[in-house]
Amino acid sequence: MKHLLTLALCFSSINAVAVTVPHKAVGTGIPEGSLQFLSLRASAPIGSAISRNNWAVTCDSAQSGNECNKAIDGNKDTFWHTFYGANGDPKPPHTYTIDMKTTQNVNGLSMLPRQDGNQNGWIGRHEVYLSSDGTNWGSPVASGSWFADSTTKYSNFETRPARYVRLVAITEANGQPWTSIAEINVFQASSYTAPQPGLGRWGPTIDLPIVPAAAAIEPTSGRVLMWSSYRNDAFGGSPGGITLTSSWDPSTGIVSDRTVTVTKHDMFCPGISMDGNGQIVVTGGNDAKKTSLYDSSSDSWIPGPDMQVARGYQSSATMSDGRVFTIGGSWSGGVFEKNGEVYSPSSKTWTSLPNAKVNPMLTADKQGLYRSDNHAWLFGWKKGSVFQAGPSTAMNWYYTSGSGDVKSAGKRQSNRGVAPDAMCGNAVMYDAVKGKILTFGGSPDYQDSDATTNAHIITLGEPGTSPNTVFASNGLYFARTFHTSVVLPDGSTFITGGQRRGIPFEDSTPVFTPEIYVPEQDTFYKQNPNSIVRVYHSISLLLPDGRVFNGGGGLCGDCTTNHFDAQIFTPNYLYNSNGNLATRPKITRTSTQSVKVGGRITISTDSSISKASLIRYGTATHTVNTDQRRIPLTLTNNGGNSYSFQVPSDSGVALPGYWMLFVMNSAGVPSVASTIRVTQ
């Protein structure tokens, strides 16, 4: 099967044109680990390169022979270079400004570094701006850091009409004072539709040096920690023992990177959970028995104990006592029935649970066990139990004492009948006090399978009892698989990305329009669409400021579907009726930053509030985020702007670890979160 991908190619004239070339499908029906990779490719903006005829370009500095126009001459062997000489070179930031002479619907930029084997001037941190008049530039439409190599770099962003484009080089990849560009192109969308009011907004884009296939929020800093594999663009053929990571700091906008070797663990396709002490436990994947621990307070990676069973594509979940349960994972480490095991943070050991059988939770995937035990929807619950909500039709209770056990919880069904398997769908606990879980999307088989619009509400009771399951609204607006989702402070669930037919490493049949499920109304609402494909290997996380971080996709080496970026979605609750950012309530004081389950917290705010919630810090990979869950809080008004609330007394509801505390005013506008650690 062949698909068409639009690429911008530079010819020998000054004019760059867009041509369409066939692209061989990658990954279709082929296990990931068997692929061989050649060179990095990145996903270009959806659209075409704009003709560079009649452009006028200016730059802040240029070396004689390397003038500004050398970056638009269609010759990859020439390049613009800032001035260098014996008397001190001008330091960054350096700017390159394009006047296209006419207004275009701009949605991206490509930058080819110099191709002569010299790294001088390679751009690291950067920002991209648009303007209609060349004077008013506003805030960046994209910013971040590019990987330091000679491949073409892209900044993809939401379409905006503009005549002027400016690239600002903030740093040089090797810390030198120069900037150089061999070729620069600007991309246009076929049309422009302004975002509709009341449906949230996308942007800006964060350019990354890696494809973020896995991520977590660092609870003590609020930074987004991301990683790919042993390479920034590929996972196949790994030598093991190495992982490329990046982090983005929302407070500064700075993207940094780190190569992790201390844990001797390629952490691609892992299980991820934040344990009861707040350490992020990363298990298996390319190095299928390994465990790596990330400690946010010290910003350090720590080697953990090997698992009893080698695993990849397994899920894991933190339990009521702070331990971590994992099961399945036949993508790597051998294909056989991989029963449960438990990690103890106190003893730093894994213990097998031979009677916590994986067989009851298997799907009927046409690729067999290699796929059927992947990405379980796991929820730590009361009394050390773990509820498995899917993706199989069968639901189960897992028990973690002694040798473990498993008991059927029935099937995921409603008055519309028994739901099929929903591999690579999502499950979100949006009200942990009431045991409410929203499940949606997915497909019967992992790949080459049509997605579903099915959505269900599962209500948990005591461990071992059959949960109540009903159909949610009329289901999703859009069938999707390989999508992602987060629970929001107000209890709604934001759903984005995915494909109508699941094909790994293909950007075909993408879903661009997100949805929000509002449980009080039992209704899904469409939101403003984005323009960057987010499918296989994409991630989403809730930020402490109430926005959504959504990025990644690809990691397939010699392909054109690698997405080295993320976007921010700002939900409508952060805007007022005029479409401007609303004034937020602020938490000015908390009586404690650490509380035992059942304990009370008193807070002070700068204004009146009406609601509050706790949301556990999230981790995400391969459609799975078992850490996030929401607790709606009952507030007591102590007078003035002082309020108190009680944390639920059951640690199966209020799992130990780090939580985000949000307060909301009568208009539903949330605060920036304060971090609360819940202990046993």
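The backbone N, Cα and C atoms fix where each Cβ goes, and this holds for glycine too.
Here is what Swiss-Prot records for this protein:
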type	residues	note
DOMAIN	42-189	domain 'F5/8 type C'
BINDING	Tyr313, Tyr536, His537, His622	Cu cation binding site
MUTAGEN	Trp331 to Gly	Reduces substrate affinity 20-fold and catalytic activity more than 6000-fold
MUTAGEN	Arg371 to Ala	Reduces catalytic efficiency 250-fold and substrate affinity 22-fold for D-galactose, but improves catalytic efficiency 1.8-fold towards D-fructose
MUTAGEN	Cys424 to Ala	Reduces catalytic efficiency 1.5- to 2-fold towards D-galactose and 1-methyl-alpha-D-galactopyranoside
MUTAGEN	Tyr477 to His	No effect. Improves catalytic efficiency 5.3-fold towards D-galactose; when associated with S-424
MUTAGEN	Tyr477 to Ala	No effect. Improves catalytic efficiency 2- to 3-fold towards D-galactose and 1-methyl-alpha-D-galactopyranoside; when associated with A-535. Improves catalytic activity 4.7-fold towards D-galactose, but only 1.8-fold towards 1-methyl-alpha-D-galactopyranoside; when associated with S-424
MUTAGEN	Tyr536 to Phe	Reduces catalytic efficiency 1000-fold, but does not reduce substrate affinity
ACT_SITE	Tyr536	active site, proton acceptor
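Here Tyr313 (Cu cation binding site) is positioned 6 angstrom away from Trp331 (mutagenesis position), judged by their C-alpha atoms.
Of all the recorded positions listed (Arg371, His537, His622), His537 sits in the most crowded Cβ setting, with the most other Cβ atoms within 10 Å. Of the recorded residues, Tyr313 (Cu cation binding site) and Arg371 (mutagenesis position) place their C-alpha atoms 9 Å from one another.
Per-residue pLDDT, averaged along the domain 'F5/8 type C' (42-189), amounts to 97 for this model. Taking the Cβ of Trp331 (mutagenesis position) as centre and 10 Å as the limit, one finds 25 other Cβ atoms among all the protein chains shown.
Residues Tyr313, Tyr536, His537, His622 make up the record's Cu cation site, and a Cβ search at 8 Å around their centroid adds Ala213, Cys269, His375, Cys424, Phe482, Pro504, Thr621, Thr623 from the same chain. In this structure, Trp331 (mutagenesis position) belongs to neither helix nor strand by DSSP; it is coil. Nearest by CA distance to Arg371 (mutagenesis position), out of the recorded positions Cys424, Tyr477, His537, His622, is Cys424. Each residue contributes its Cα atom, and for Tyr477 (mutagenesis position) and His537 (Cu cation binding site) these two points are 22 Å apart. On a Cα basis, His622 (Cu cation binding site) lies 7 Å away from Tyr536 (mutagenesis position). Counting only same-chain residues at least 6 apart in sequence, those with a Cβ under 8 Å from the Cβ of Cys424 (mutagenesis position) are His375, Pro391, Gly441, Gly442, Ser443, Tyr446, Thr481, Phe482, Gly502, His622, Thr623. There are 26 other Cβ atoms within 10 Å of the Cβ belonging to Tyr313 (Cu cation binding site).
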